[in-house]
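Worksheet: the structure to be examined is printed underneath.
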Amino acid sequence: MSTENAHLQKEDIVIESWLHKKGEHIRNWRPRYFILFRDGTLLGFRSKPKEDQPLPEPLNNFMIRDAATVCLDKPRPNMFIVRCLQWTTVIERTFYADSADFRQMWIEAIQAVSSHNRLKENAGNTSMQEEDTNGNPSGESDVNMDATSTRSDNDFESTVMNIDEPEEVPRKNTVTMDDFDFLKVLGQGTFGKVILCREKSSDKLYAIKIIRKEMVVDRSEVAHTLTENRVLYACVHPFLTLLKYSFQAQYHICFVMEFANGGELFTHLQRCKTFSEARTRFYGSEIILALGYLHHRNIVYRDMKLENLLLDRDGHIKITDFGLCKEEIKYGDKTSTFCGTPEYLAPEVIEDIDYDRSVDWWGVGVVMYEMMCGRLPFSAKENGKLFELITTCDLKFPNRLSPEAVTLLSGLLERVPAKRLGAGPDDAREVSRAEFFKDVDWEATLRKEVEPPFKPNVMSETDTSFFDREFTSMPVQLTPPRRGEELPTVDEEEELQANFIQFASYYVSGSLERSYDTNRSADKYEIR
């Protein structure tokens, strides 16, 4: 069991039995063996734990405090909903029991535990949280970079990256939004905007991602925001977007990053319809190196899609948006959170099966299929139909694709995770061995010595022509923190800020052009 639940003892069990839980994303019913403990911990398992052994890793991990229960008998008999306040948001989980008696037993147990813990805790700290259960999403990453460097005849196997770790410079809280001039909107999402800005003191251009704290809390995305901050700071690689600053304002979280003014790869593919196999091979090789680096640091990316692949002004890949990353997942480890973009989800994620880092290689298969075929491998207007296609439909390829390309895509888009290309312990190296990549010079690719097949025609450093005009034509302004004229009360303000106590502000010294030095012996990293 994970360390966060190591304190749980079997004598603290209040109730345990089989229940059916309704999925939060795919709204089907799933049997789980649930155990409720005195401290409010509610664990769900795919099978009943053995009595003579320690509890295994749970599939579901809830914390129920100050909870309310509601009984329902439609659309199924013996249903009940557990509601709990997480800061300003009511979180609901829906269950049904096999009988009315079992339902009543669970409701009484939940109410008893809730009443007991309500007396012990401040109501402002009550929550009901469901997390991934393998790893610690709120803990600091503890990554071993002491990989032994070995060389072989395989060019990819001997690719060594000597990465300069970013230097965290102690400084006072002097970085604020007032330090930047906002120029153009580059993108907008549910949680905020990405804006092209110029730092007043250095006159340098950056892309600043500004996230509304209120939206992060309302959507229960605090943990993902903290993860993005840690990953951005910890990871330095030529094909990952690099962080310059991260800080928080009163109502916003801000990430100041390098500006990749070549725009989204999605935009370029829309204009070209398809990419040649050679161009796809170039982008694919840079993506593979970047994902191999993340996996070596025990990070699963989980959000591979064309919209998250940018080009710099020279035409090299920059992967962006690390909010869905999962830390502390090494080879053999699995996690279970349903997350990602529907069209890019691996079958095991859709089917609610614990998954490993090979979900990233499925995502690579989807984006490379799009590049060469000009369309998604599976598409439908309704998610239900889309998920059915992803999990059951055979792949189809245009006749013009080479046998090497078909073999590569078939391997990456293998539905059985254990058989998927890249699923073994060799990870990225296994993908690199595909015949499709036989002519790739991996060391030269890493050093950016391979000429990109396409260089964006960027007219100036502030040219945003490769970004969606829907966004670049927007006025540069931030969304007010609250709807209406009402100002937050002191309690509400403290409640909001308490969510971000663990958010560390970072300042990376030096130029963002730094990333690796092939002559350094320190910090060697080998994709193995």
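Cβ atoms here come from the backbone N, Cα and C positions, even for glycine.
Quick look at what Swiss-Prot lists:
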- ASP303: active site, proton acceptor (ACT_SITE)
- LEU186, GLY187, GLN188, GLY189, THR190, PHE191, GLY192, LYS193, VAL194, LYS209: ATP binding site (BINDING)
- 12-115: domain 'PH' (DOMAIN)
- 438-515: domain 'AGC-kinase C-terminal' (DOMAIN)
- LYS209 to Met: Probable loss of kinase activity. Increased apoptosis during embryonic development in an akt-1 tm399 mutant background (MUTAGEN)
Handout entry: Shell of the ATP site beyond LEU186, GLY187, GLN188, GLY189, THR190, PHE191, GLY192, LYS193, VAL194, LYS209, same chain only (C-beta within 8 angstroms of their C-beta centre)
Key = ILE210, ILE211
Completion exercise
The rounded CA-CA distance in Å from GLY192 (ATP binding site) to LYS209 (mutagenesis position) is 7
Problem - Helix, strand or coil at ASP303 (active site, proton acceptor) [DSSP, three-state] - result: coil
Exercise for the section: Could you list the residues of the same chain, at least six apart in sequence, whose Cβ is under 8 A from the Cβ of THR190 (ATP binding site)? Expected result: MET215, ARG219
Handout entry: Spatial neighbours, same chain, of LEU186 (ATP binding site) - Cβ under 8 Å, 6+ residues apart
Key = LYS193, VAL194, ILE195, LEU196, ALA207, THR464, PHE467, PHE471, THR472
Handout entry: Long-range Cβ environment of ASP303 (active site, proton acceptor), under 8 Å and at least 6 residues apart
Key = ASP321, PHE322, GLY323, LEU324, CYS325, CYS339, GLY340, THR341, TYR344, GLY363
Fill in the blank from the handout: Whole-Å Cα distance, GLN188 (ATP binding site) to LYS209 (mutagenesis position), is 9
Handout entry: LEU186 (ATP binding site) - helix vs strand vs coil (DSSP)
Key = strand
Handout entry: DSSP state at GLY192 (ATP binding site), helix/strand/coil
Key = strand
Handout entry: recorded positions compared (GLN188, GLY192, VAL194, LYS209) - highest count of Cβ atoms within 10 Å
Key = LYS209
Fill in the blank from the handout: The correct DSSP tally for the domain 'PH' (12-115) reads 17 helix, 49 strand, 38 coil
Exercise for the section: Let me know the model's mean pLDDT on the domain 'PH' (12-115). Expected result: 83
Handout entry: Largest inter-residue Cα distance among LEU186, GLY187, GLN188, GLY189, THR190, PHE191, GLY192, LYS193, VAL194, LYS209 [record-listed ATP binders, Å]
Key = 14
